[in-house]
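Features reported for this protein in Swiss-Prot:
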- 67-228: domain 'CP-type G' (DOMAIN)
- THR116, LYS117, MET118, ASP119, GLY171, GLN172, SER173, GLY174, VAL175, GLY176, LYS177, SER178, SER179: GTP binding site (BINDING)
- THR166 to Ala: Loss of most phosphorylation by PrkC, GTPase activity less stimulated by 70S ribosomes than wild-type, decreased association with 30S ribosomal subunit in vitro. Grows slowly, cells have abnormal morphology (MUTAGEN)
- THR166 to Asp: Higher endogenous GTPase activity, GTPase more stimulated by 70S ribosomes than wild-type, increased association with 30S ribosomal subunit in vitro, wild-type behavior in vivo (MUTAGEN)
- LYS177 to Ala: Grows slowly, cells have abnormal morphology (MUTAGEN)
- SER178 to Ala: No GTPase activity. Wild-type phosphorylation by PrkC in vitro (MUTAGEN)
- THR192 to Ala: Loss of phosphorylation by PrkC, but PrkC autophosphorylation greatly decreased in vitro (MUTAGEN)
- SER196 to Ala: Wild-type phosphorylation by PrkC in vitro (MUTAGEN)
- THR206 to Ala: Wild-type phosphorylation by PrkC in vitro (MUTAGEN)
- THR222 to Ala: Wild-type phosphorylation by PrkC in vitro (MUTAGEN)
- SER226 to Ala: Loss of phosphorylation by PrkC, but PrkC autophosphorylation considerably decreased in vitro (MUTAGEN)
- CYS252, CYS257, HIS259, CYS265: Zn(2+) binding site (BINDING)
Amino acid sequence: MPEGKIIKALSGFYYVLDESEDSDKVIQCRGRGIFRKNKITPLVGDYVVYQAENDKEGYLMEIKERTNELIRPPICNVDQAVLVFSAVQPSFSTALLDRFLVLVEANDIQPIICITKMDLIEDQDTEDTIQAYAEDYRNIGYDVYLTSSKDQDSLADIIPHFQDKTTVFAGQSGVGKSSLLNAISPELGLRTNEISEHLGRGKHTTRHVELIHTSGGLVADTPGFSSLEFTDIEEEELGYTFPDIREKSSSCKFRGCLHLKEPKCAVKQAVEDGELKQYRYDHYVEFMTEIKDRKPRY
């Protein structure tokens with residue numbers, strides 16, 4: 001039976017991109033009753049086996065094992081996430097970026113940081129601050145790009161990342177995710193709204209999750225991570241989602257060190273020595289407190 005990937009889910013129909021070589025055929029499929037019975041919901045991003053009824057319609061027969069699964073947005077088998085943050089309007093926030101990075105890392109998704117609206121910076125201090133932060137994150141090992149959707153050349157280095165990958169765009173509302181995607185692939189024609197001056201953040205303009213062909217891969221312009229809570233991350237797992245902390249933690253005296261009040265902690269020493277940025281450690285402590293204070297689930 002043929003195989004494919006769900007690229008859109010709408011009103012009980014699943015649109016499957018046929019995975020045959022050089023095929024761009026999309027089949028409209030319904031799920032089998034067995035999925036409902038077993039409480040399995042097909043998701044955008046699922047690799048599936050389907051049975052074709054004709055050239056345009058069919059039935060989902062099997063859902064392959066997922067490498068990861070996001071709840072909000074409901075999508076799975078994501079290879080990478082482009083985290084879009086604006087330099088200004090709204091202001092750049094390392095705390096919010098680190099929160100997104102933790103959630104992405106926890107799902108084994110490769111993050112790419114994109115700071116947009118560089119053309120809207122009006123003073124040198126802000127420019128210098130953004131450049132310094134970009135260098136900090138590059139030193140951790142992240143790909144960081146400074147862009148403007150009006151400057152096509154600033155986007156050129158991002159485009160090769162999309163080849164043969166399933167990519168999610170995420171980030172603060174109002175930072176220009178749709179504008180950025182439209183600049184990369186003008187044929188998408190995604191809706192963009194002006195930023196809401198009153199709220200200081202943009203209105204969500206994306207209605208549903210859909211994987212769209214662009215630059216040799218599949219890209220989802222999602223409503224973003226509408227939930228930024230650490231509901232599935234445990235205390236001992238948090239450090240692994242900070243690559244810079246993870247690297248230093250191997251030198252801690254005690255196994256299971258949470259880098260809070262433990263003696264001979266290599267992470268705290270690295271902060272003191274300037275090898276680990278204070279703001280990164282502060283965010284780690286803030287997130288750890290949040291996880292510790294989380295109400296138990298039964």
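Each Cβ is built from the backbone N, Cα and C atoms, and glycine gets one as well.
So, quick note: what you're seeing has the original residues, none of the substitutions.
Locations of recorded Swiss-Prot features on the structure.
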residue : record               : Cβ contacts under 8 Å, 6 or more apart
THR166  : mutagenesis position : GLY45, ASN77, VAL78, ASP79, GLN80, LEU211, GLY217, LEU218, VAL219, ALA220
CYS252  : Zn(2+) binding site  : HIS259, GLU262, LYS264, CYS265, ALA266, VAL267
CYS257  : Zn(2+) binding site  : SER249, CYS265, VAL267
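Take the recorded positions LYS177, HIS259: by the count of other Cβ atoms within 10 Å of each Cβ, the lowest one is HIS259.
All chains included, 26 other C-beta atoms sit within 10 angstroms of the C-beta of THR116 (GTP binding site).
This prediction places the mean pLDDT of the domain 'CP-type G' (67-228) at 82. Other than the site residues CYS252, CYS257, HIS259, CYS265, same-chain residues with C-beta atoms no more than 8 angstroms from the centre of those residues' C-beta atoms, the Zn(2+) site, are SER249, LYS253, PHE254, LEU258, LEU260, GLU262, LYS264, ALA266, VAL267, LYS268. Cα of GLY171 (GTP binding site) to Cα of SER178 (mutagenesis position): a span of 11 Å. A separation of roughly 9 Å, to the nearest angstrom, links the Cα atoms of LYS177 (mutagenesis position) and THR116 (GTP binding site). Distance between Cα atoms for THR116 (GTP binding site) and SER178 (mutagenesis position): 12 Å, as a whole number. Each of the binding-site residues MET118, VAL175, CYS265 was assessed for Cβ neighbours inside 10 Å, and the highest tally belongs to VAL175.
Of the listed binding-site residues, namely GLY171, SER173, the sparsest CB environment within 10 A is found at SER173. All protein chains shown were included, and the count of other CB atoms within 10 Å of the CB of SER178 (mutagenesis position) stands at 21. The GTP-binding residues named in the record, THR116, LYS117, MET118, ASP119, GLY171, GLN172, SER173, GLY174, VAL175, GLY176, LYS177, SER178, SER179, extend over a maximum Cα to Cα distance of 19 Å. For the pair SER178 (mutagenesis position) and MET118 (GTP binding site), the C-alpha distance works out to 16 angstrom.
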